[in-house]
Amino acid sequence: MSDLDRLASRAAIQDLYSDKLIAVDKRQEGRLASIWWDDAEWTIEGIGTYKGPEGALDLANNVLWPMFHECIHYGTNLRLEFVSADKVNGIGDVLLLGNLVEGNQSILIAAVFTDEYERRDGVWKFSKRNACTNYFTPLAGIHFAPPGIHFAPSGA
């Protein structure tokens, strides 16, 4: 594997990592479905395992999106290990802030993603993701609000 191929692969995988977070936050079905191989597995410990693009959409539409009014993921500490020219293992941390539908309150979730990425016919996608939640903490009495909700404009 050339240095250039390694750098291009790393950039493509970093985009996949971000695309998953953006797709869930912005509720973008097309983006979410496009990042998984048909035989991929996405496991969220305590929830279940979902297979392929259809499984990812099932998880989003029937579990994740109904749970939140809105959410935002912050992905960090992504570390990639090249197993071969076409297979990479990754680990990264995620912090999610969101407003739950149930109880209409805010929540903080910290999780670790352990991933496997594969390149097939020149394209990188997820072949496996395992999400392990470290913290699932409702923030009692707090509801995240957009700017302008709590403060009147100057001179009002």
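Using the three backbone atoms N, Cα and C, a Cβ is placed for every residue, glycine included.
Just the original residues are modelled here, none of the noted substitutions.
Residues near Lys20 (mutagenesis position) in space but far in sequence (CB under 8 A, at least 6 apart, same chain), listed by position: Leu32, Ile35, Phe126, Arg129. Among the mutagenesis experiments that Swiss-Prot reports, Lys20 to Gln is described with the note: 3% of wild-type activity.
For Lys20 to Met, Swiss-Prot lists a mutagenesis experiment annotated as follows: 69% of wild-type activity.
Listed in Swiss-Prot as a mutagenesis experiment, Asp25 to Asn or Leu is described as follows: Loss of activity. DSSP assigns Asp25 (mutagenesis position) to a helix in the three-state reduction.
Sequence annotations record features per position, and here Swiss-Prot assigns active site to Asp25 based on a curator's inference. Counting only same-chain residues at least 6 apart in sequence, those with a Cβ under 8 Å from the Cβ of Asp25 (mutagenesis position) are Glu70, Cys71, Ile72, His73.
In sequence order, Trp36, Thr49, Tyr50, Lys51, Gly55, Ala56, Leu59, Phe126, Lys128, Arg129, Ala131 are the residues near Trp42 (mutagenesis position), counting only same-chain partners six or more apart with C-beta under 8 A. Listed in Swiss-Prot is the mutagenesis experiment Trp42 to Leu, annotated as follows: 5% of wild-type activity.
Tyr50 to Ala appears in Swiss-Prot as a mutagenesis experiment; the accompanying note says: 62% of wild-type activity.
According to Swiss-Prot, the mutagenesis experiment Leu64 to Ala carries this note: Loss of activity. DSSP gives Leu64 (mutagenesis position) a helix state.
Listed in sequence order, Leu100, Val101, Glu102 are the same-chain residues six or more apart from Met67 (mutagenesis position) with CB atoms under 8 A from its CB. Experimental mutagenesis is annotated in Swiss-Prot for Met67 to Ala, with the remark: No change in activity.
A strand conformation is recorded for His73 (mutagenesis position) in the three-state DSSP classification. Within 10 Å of the Cβ of His73 (mutagenesis position) there are 18 other Cβ atoms, across all protein chains. Here Swiss-Prot describes His73 to Gln as a published mutagenesis experiment; the accompanying note says: Loss of activity.
Swiss-Prot lists His73 with the feature active site, proton acceptor.
Record note (Swiss-Prot), mutagenesis Phe113 to Tyr: 1% of wild-type activity. The unchanged residue is displayed. Sequence-distant neighbours of Phe113 (mutagenesis position): residues of the same chain at least 6 apart with a C-beta under 8 Å from its C-beta are Tyr17, Gly75, Gly90, Ile91, Gly92, Asp93, Val94, Arg129, Asn130, Ala131.
Quoted from Swiss-Prot, the note attached to the mutagenesis of Phe113 to Leu states: 38% of wild-type activity. DSSP assigns Phe113 (mutagenesis position) to a strand.
Among the mutagenesis results in Swiss-Prot, Asp115 to Asn has the note: 73% of wild-type activity. The residue drawn here is the original one. Every protein chain shown contributes to the tally, and the Cβ of Asp115 (mutagenesis position) ends up with 22 other Cβ atoms within 10 Å.
Experimental mutagenesis is annotated in Swiss-Prot for Phe144 to Leu, with the remark: No change in activity. The Cβ neighbour count for Phe144 (mutagenesis position), using a 10 Å radius and every protein chain shown, is 16. Phe144 (mutagenesis position) carries neither a helix nor a strand DSSP state and counts as coil.
The two recorded residues, Phe144 (mutagenesis position) and Asp115 (mutagenesis position), show a Cα separation of 30 Å. For Leu64 (mutagenesis position), applying a Cβ distance below 8 Å and a minimum sequence separation of six or more within one chain yields Val24.
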